[in-house]
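**Q** What follows is a single structure, and I will ask about it in a moment.
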Amino acid sequence: MSGDYEDDLCRRALILVSDLCARVRDADTNDRCQEFNELRIRGYPRGPDADISVSLLSVIVTFCGIVLLGVSLFVSWKLCWVPWRDKGGSAVGGGPLRKDLAPGVGLAGLVGGGGHHLGASLGGHPLLGGPHHHGHTAHHPPFAELLEPGGLGGSEPPEPSYLDMDSYPEAAVASVVAAGVKPSQTSPELPSEGGTGSGLLLLPPSGGGLPSAQSHQQVTSLAPTTRYPALPRPLTQQTLTTQADPSTEERPPALPLPLPGGEEKAKLIGQIKPELYQGTGPGGRRGGGSGEAGAPCGRISFALRYLYGSDHLVVRILQALDLPAKDSNGFSDPYVKIYLLPDRKKKFQTKVHRKTLNPIFNETFQFSVPLAELAQRKLHFSVYDFDRFSRHDLIGQVVLDNLLELAEQPPDRPLWRDILEGGSEKADLGELNFSLCYLPTAGRLTVTIIKASNLKAMDLTGFSDPYVKASLISEGRRLKKRKTSIKKNTLNPTYNEALVFDVAPESVENVGLSIAVVDYDCIGHNEVIGVCRVGPEAADPHGREHWAEMLANPRKPVEHWHQLVEEKTLSSFTKGGKGLSEKENSE
């Protein structure tokens, strides 16, 4: 289009020039000149893009101005209005507080400050003499009729709990200060024993008024400055009944406050448990076998019933009380294993209960045992403390005989037995069933992993994720290794998987197998549950017998059960030789 426009312009210019040259004085000259000027102006029009650019620029400038104005207003409000408001609010709220401190120095401002009364929400706590109210809902587990006070052994008192120092009423705090204990929100003082400060006196004052400023000055001078390094743990029944010698440690004298009516009453809410301050073993765990053998370690409740139609002994584990603390935090992670003596073929295990000394299990198990054999059988309970990174600690055990007589008791009356401290019990890691088959002509050794039973629980859920790894060993060195699949959340996995190794006939007398059951962890390192070893130079006689039977019966699978042991128990694969380390077994 630009070419046509220029041609038209040139053509009209030529016509105009010719007209001007031909008729200089013609009247149409002015009209021609006007037409040429209009055509020239039309050739250079003002584009619409310029108008759009100006409009867009004006919109952007306006928006930026509005944003800057908003930011400046917000900054001014934060710098000027908020500090002024806070200053004014504190001045208004601080006036009455100082006014209250003048005549009586209120404890709300002395202890915690802030303009609110301490313990207003717990004014009716039973420890403070007010109306009783429940702090939590009672737990009603399944088979609750077996836990009623009518059962054998009676009901057990509930475990007391601690209250936060900030939740005590002013009268309680006054009694604490009067008893020589300095209140604190972070680490409250532990009370002393007996009449020399054995507990905190949570009693209301005989007079209804607040203490004076002079009394507060005297109380401040009586407050001790020493503190214990940690908060006390929750109390148990055993702790509440423990009495210490008051002459062993000096305590500031207690100032008991009388109740209205002339009677004095003290509530014990904290007490030192001496066994918690004994020396700890490796890893911060306290030794559980230093005490006298057979000493009681709490109590366990259960119920028995025999089903004559199906020849089953039903065992229901209900709860345990007053277990000893095996962890450095003052608690344990208990679980119970049960099995029938003397064969121990079938074992059961409860779930692990975290951080408790009074676990409630309510789990039922069944043993298949004929009625004729029940009189010769004994039921064995083993209470363990779960430990994720080391060997589980044996808390205690109970051996029960006369099963038929006990099973005939009414089912609504549970049985209570004392848990006796056990000695050094052999680690029960489980058993592994596999077969060996050797083909001399093909030089092939086939290891068929069939199943495992009663494996050690390695996870907090009370289960493991086991797989089996077999390693071909020669002179303490690993030549080859094979693995099975992983079985999730089980202690009795079934595999039925074959692991094949190439072994020349001339070398079969110089090699052996190290078979490890490993717990798989998606995060972290896999952990070895237990190992067993077979071969001509195996330390276990059962492993040597299995290998010899395989060589004596070529082309036939020879199946055996093997007891799993800890890696450190079998320090070497051969007699006097060098074995695989735990790291090599877990790889």
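Keep in mind that glycine also has a Cβ here, set from the backbone N, Cα and C atoms.
Original residues fill every noted site, and no substitution is shown.
Swiss-Prot feature annotations, pasted as is:
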type    : residues                     : note
BINDING : D327, D333, D385, F386, D387 : Ca(2+) 1 binding site
BINDING : D327, D385, D387, D393       : Ca(2+) 2 binding site
BINDING : D387, S390, D393             : Ca(2+) 3 binding site
BINDING : D459, D465, D519, D521       : Ca(2+) 4 binding site
MUTAGEN : C10 to A                     : Abolishes disulfide-dependent homodimerization. Abolishes disulfide-dependent homodimerization; when associated with A-21
MUTAGEN : C21 to A                     : Abolishes disulfide-dependent homodimerization; when associated with A-10. Does not affect disulfide-dependent homodimerization; when associated with A-33
MUTAGEN : C33 to A                     : Does not affect disulfide-dependent homodimerization; when associated with A-21
**Q** List which of the recorded positions C10, D385, F386, D387 have their Cα within 10 Å of the Cα of D393 (Ca(2+) 2 binding site), in sequence order.
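**A** Close recorded positions: D385, F386, D387.
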**Q** For D387 (Ca(2+) 1 binding site), name the DSSP secondary structure in the helix/strand/coil scheme.
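**A** Note: D387 (Ca(2+) 1 binding site) is coil by DSSP, not helix or strand.
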**Q** Using Cα coordinates, what distance in whole Å links D519 (Ca(2+) 4 binding site) and S390 (Ca(2+) 3 binding site)?
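**A** So the alpha carbons of D519 (Ca(2+) 4 binding site) and S390 (Ca(2+) 3 binding site) sit roughly 14 Å from each other.
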**Q** Can you give me the same-chain residues 6 or more apart in sequence from D465 (Ca(2+) 4 binding site) with a CB-CB distance under 8 Å?
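**A** D465 (Ca(2+) 4 binding site) has long-range Cβ partners M458, D459, I486, K487, K488, N489, D519, Y520, D521.
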**Q** Could you say which of the binding-site residues D327, D387, D459 has its Cβ with the most other Cβ atoms inside 10 Å?
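**A** Of the binding-site residues D327, D387, D459, the most buried by Cβ count within 10 Å is D327.
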**Q** For the recorded Ca(2+) 1 site formed by D327, D333, D385, F386, D387, which further same-chain residues have Cβ atoms within 8 Å of the site's Cβ center?
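**A** Going along the sequence, the neighbours come out as K326, S332, P334, V352, Y384, R388, H392, D393.
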**Q** Between D327 (Ca(2+) 1 binding site) and S390 (Ca(2+) 3 binding site), how far is it from one CA atom to the other, in Å?
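**A** If we compare the Cα positions of D327 (Ca(2+) 1 binding site) and S390 (Ca(2+) 3 binding site), the gap is 12 Å.
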**Q** With every protein chain in view, what's the tally of Cβ atoms within 10 Å of the Cβ of D385 (Ca(2+) 1 binding site), excluding that atom itself?
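**A** Other Cβ atoms found within 10 Å: 22.
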**Q** In angstrom units, rounded to an integer, how far apart are the Cα atoms of F386 (Ca(2+) 1 binding site) and C10 (mutagenesis position)?
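**A** The separation of the Cα atoms works out to 105 Å.
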**Q** According to DSSP, folded down to helix, strand and coil, what is D519 (Ca(2+) 4 binding site)?
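**A** The residue in question, D519 (Ca(2+) 4 binding site), is strand (DSSP, three-state).
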**Q** Give me the count of other Cβ atoms within 10 A of the Cβ belonging to C10 (mutagenesis position).
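**A** There are 10 of them.
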**Q** Sorry to bug you, but what's the C-alpha spacing from D333 (Ca(2+) 1 binding site) to S390 (Ca(2+) 3 binding site), rounded to the closest Å?
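**A** Spelling it out, the Cα of S390 (Ca(2+) 3 binding site) and the Cα of D333 (Ca(2+) 1 binding site) are 13 Å apart.
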**Q** Name, in the order they occur in the sequence, the residues of the same chain whose CB lies under 8 A from the CB of D333 (Ca(2+) 1 binding site) and which sit 6 or more residues away.
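**A** D333 (Ca(2+) 1 binding site) has long-range Cβ partners D327, V352, H353, R354, K355, D385, F386, D387.
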**Q** Beyond the listed site residues D459, D465, D519, D521, identify every same-chain residue whose Cβ lies within 8 Å of the center of their Cβ atoms for the Ca(2+) 4 site.
**A** M458, S464, P466, Y520, N526, E527
